[in-house]
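Down below is the structure, laid out as C-alpha cells.
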Amino acid sequence: MELTREKVLLLTFLRMQYSHILPDSIENRVISTEAPEWELDKSLQDLLIHDYDYSKTSFSSSPPIVANDTVSNVRKPSDTKQVNGAGGQVNHSRAEDSDYATSDLSESSDVGDDDNSCIFSFSKVPMQKDVASIKEEERLDPKISTLNNIDAIANLKLTNMVESSQAVNLTSSKQSSINQQSSVSTDYDDLRSISEESFHLSQGEIPLTFPMNSSLTDTEADAVVAVDALFPGKQRGTHNTVNKARSVSNAKAPTSALRALLEHKENSSQNGPLAENFATFSGHAESNALRLNIYFPSSESPSKPLFVELRKNVLVSEAIGYILLQYVNQQLVPPIEDEAQNPNYWNLRIVEDDGELDEDFPALDRVGPLSKFGFDAFALVKATPAQIKENQAAYPFKSKHPTSIPEANNKTHIRHTSSTSSQSQKQAQDVKDTLNTSHVVQVRLPPYGDNARFCNIEISKTTRLAMVLNQVCWMKQLERFKYTLRVAGSDTVLPLDKTFSSLDGNPTLELVKKKVRDKKGSTQQLPTSSPQNSVYGSIKKDAQSSTYNATDIMSSNTYQEFLVWKRQPVSFMGRHERLLAIDGEYVHIMPSESKNIFETPKTSSIHAGSIILCKQSKKSPCNFKMIVSKNRETKRYDFEVLSALEAAIIVSRIRALMNTVKKIN
C-alpha cells in the first residue's frame, strides 16, 4: 500500500489526543494541531505496513489514541485553557465532553514546513461518553434525567416490538409479514417523533401530550408527571390528562342491544349445529385430502369457486354440511337463512369445465362417498321441496339452536280446548312419532342359506327403499345397478320408489341380482297395510308394460363401430386413436389398427347400466364425455371425433341404450 502525505496526515491526527476544543456547537467544534514533519514519520510507516486495525479497539473514557513521540506540541487529555483569538476568552474543555468530532479538511498546507499549522474539522463522528459524565450531568440538571428516561422508554418499546416481530411464524403469507413490518415501522416512527419532541421541552416549543386512545403504562405515566413537575408554567400534559388517559384506556366501550344480538348470532353460526356435526370432516391436516372447487349458482359470484379440503372417505351428505359451514363462516353473499343451513336442503351436482351446472347429470347420491366420482369441481344447488321432504324424513337434522321462549302465565292466560280436539291432536302426534321412530331392518346377502350373511340398516318408516339399497351396496362395496331388493322367502321384488311404511311389520329383506329377477319374472303380490302406498298395482303394471328384454336387444343387429380419439392430457401423446363399438348391452373401447409404440392393446368393456352420463360438449361440439360407475368409483372418458354430427350420433345411440337397459332392469 502506497503511503501518501494525506494518509500520513490523517493517521497522525488519529493518534493524537484531543486538545484545543473550541466552545462552539457540536457540529462546528474544531480541533487544531500542528502538522508533523515528513521525515519523522518512520514509526507511522511501520504501523501501516502491519495493517493495524483501530476499529477493534474498545473505547473507555476516551479514544485509544496515543501521541507519537516524534510529534511536537501535543497535549495530553486534561483540562486545558485556550485563548480564543484576540478576544482573550478562556475556555475550559475536556476530550470526554465531545459528543462528535468532525472530518472535514478546512485548511491544508505544505506538510514539510514546520511553521505552517493545519486545522481539521470533523462532522458527526459519534464518540462514546463517559458514564460518570452522564450521571454528573443528570445530577446537575434534573431535566436531562427526565428526558433520558423518556428516551429509554421509547427504546424499550422499540426493542419489544422488534423481538415480537422476529417471533412471527415463517410460514405466514408475504402480505401478512409486510403488514406487521409496516405496523412496527409506524410505531417506531411515532416513538422517535416523541423522542425528538422531548428535546424541545426545555424551550417550551412543543407541549407534551398523549393521544386519548393510547394505553399508558405506569412508567410512562410517571414520566409525564415528572415532566409536568419540571415545567409547571408551560403547556404540558397534567396529572388530569394522565388519569383521564388511564381511565379511557381501561374503560369498556358501551355495547348496544343490537350489537350484542349480532355478536350472539355470529357466535351461534360458529358454534351451531353445522360446526358441531361437520367441522370434523375437514381435510386440512391430511396429505391425501380431497381438494375441491365448489361453485354456488345462487350466489352473487356464481363463477367464483370456493376452495375446500375434505377428508378422503367423506360421504356426499357430510361434504354438503361442511361446504355449508365454510359458506357461513366466510360470510359469502347472499347469506343463507337459518332454516336453510341444513344439508338436507341442498344437493351436490357435477359442473362443466367452465363451472356451469351440468343439467344432464342428476344430483349425487347422498349416501355414497364423494371420492368415487373422481371430479375436483362441484356445484351446491338448492334441492326441490320434494327432495327436501324426502331427505329430512330419511336423515333428520335440526338447523336451529333451541330458543328460550318465556313461559306464559297460566293464571292470566287460560286456553280452553275441547276433549275432541285434544284427542285428535294426540293421535296425530302418535302417528308422527311412529313415522319418525327409527327401525333396524335386516338385509340378507347372497348366497342364501343357513350361513347367509346379514346387514343391519337403521331407517325410519318414511325412508325410501332406494336409500336402503344404496346404503347396503355402499357398505358391501357392490355396484348398485346390478342389485335390487325383495322380501325374504318370496319372489316379490320391491319397487324402490316406495317407502318402508308400505310394508307390513318389519320384514327381512334380501339383496338379489337383477338377472335372477328377470329369469323368474314373478308377479306375486305382497300384502300391505296402506292402500295408498300399496305395491300390488305397481308390480303388476311394471310386469305388463315391460315389453323389452335382454334377448331382444342381443338378437337385434345393434353392432356399430366409430373411430374416436381418447383424450388424455397427462399422457405424452395427448390423445390416442380408439375404436368405440356398441354391441348389445355393452360399449367397447378397443385399440385401433394403427397402434404406435406408446400404446398397449387393451380393450375396455362397459355395461350400459354402469354408464351414468354421456354428453356432448357445448364449447367443442366435436368432443363428448362418458362417465362410468365402476367399483364404487366413477371414471371419466373424454373422446373427440371428426365432426359435431358424428359426436351427436354417438351420444344419442349410447343414451338410447342406457334408457333401454334402465327399462329392462
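First residue shown is number 1, and so on along the chain.
The backbone N, Cα and C atoms fix where each Cβ goes, glycine too.
Straight from Swiss-Prot, the features:
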DOMAIN    255-392  domain 'CRIM'
MUTAGEN   I294 to T  Decreased ability to recognize and bind AGC protein kinase family members substrates
MUTAGEN   L310 to P  Decreased ability to recognize and bind AGC protein kinase family members substrates
MUTAGEN   L310 to H  Decreased ability to recognize and bind AGC protein kinase family members substrates. Abolished ability of the TORC2 complex to catalyze phosphorylation of gad8
MUTAGEN   A319 to D  Decreased ability to recognize and bind AGC protein kinase family members substrates. Abolished ability of the TORC2 complex to catalyze phosphorylation of gad8
MUTAGEN   Y327 to D  Decreased ability to recognize and bind AGC protein kinase family members substrates. Abolished ability of the TORC2 complex to catalyze phosphorylation of gad8
MUTAGEN   Q330 to P  Decreased ability to recognize and bind AGC protein kinase family members substrates
DOMAIN    558-659  domain 'SIN1-type PH'
Separation of alpha carbons, Q330 (mutagenesis position) and A319 (mutagenesis position) (Å): 17
Position of peak Cβ density within 10 Å, selected from the mutagenesis positions I294, L310, A319, Y327, Q330: A319
Coarse DSSP state, helix versus strand versus coil, of Y327 (mutagenesis position): helix
DSSP-derived helix, strand and coil totals, residue by residue, for the domain 'SIN1-type PH' (558-659): 19 helix, 49 strand, 34 coil
Pairwise CA distance, Q330 (mutagenesis position) versus L310 (mutagenesis position), rounded so that it is a whole Å: 16
Averaged pLDDT, computed only over the residues in the domain 'SIN1-type PH' (558-659): 81
L310 (mutagenesis position) to Y327 (mutagenesis position) - Cα separation in whole Å: 14
Cα separation, Y327 (mutagenesis position) to I294 (mutagenesis position) (Å, whole number): 10
